[in-house]
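Okay, structure first, notes after.
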Amino acid sequence: MATKHGKNSWKTLYLKISFLGCKVVVLLKR
């Protein structure tokens, strides 16, 4: 169960970073 939770948190962190990256790209393109 601990490993599952760790994977879940890692996935959330990855999604957050990806979202921020997309935002930065949009701002730079503007």
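For all residues, glycine too, the Cβ spot is worked out from N, Cα and C.
What Swiss-Prot annotates here:
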MUTAGEN   W10 to A  Reduced toxicity
MUTAGEN   Y14 to A  Reduced toxicity
MUTAGEN   L15 to A  Reduced toxicity
MUTAGEN   G21 to A  No longer toxic
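Here the features listed in Swiss-Prot are painted onto the structure.
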residue	record	Cβ within 10 Å
W10	mutagenesis position	10
Y14	mutagenesis position	10
L15	mutagenesis position	10
G21	mutagenesis position	10
* Compute the C-alpha separation of G21 (mutagenesis position) from L15 (mutagenesis position), stating it in Å without decimals. => 10
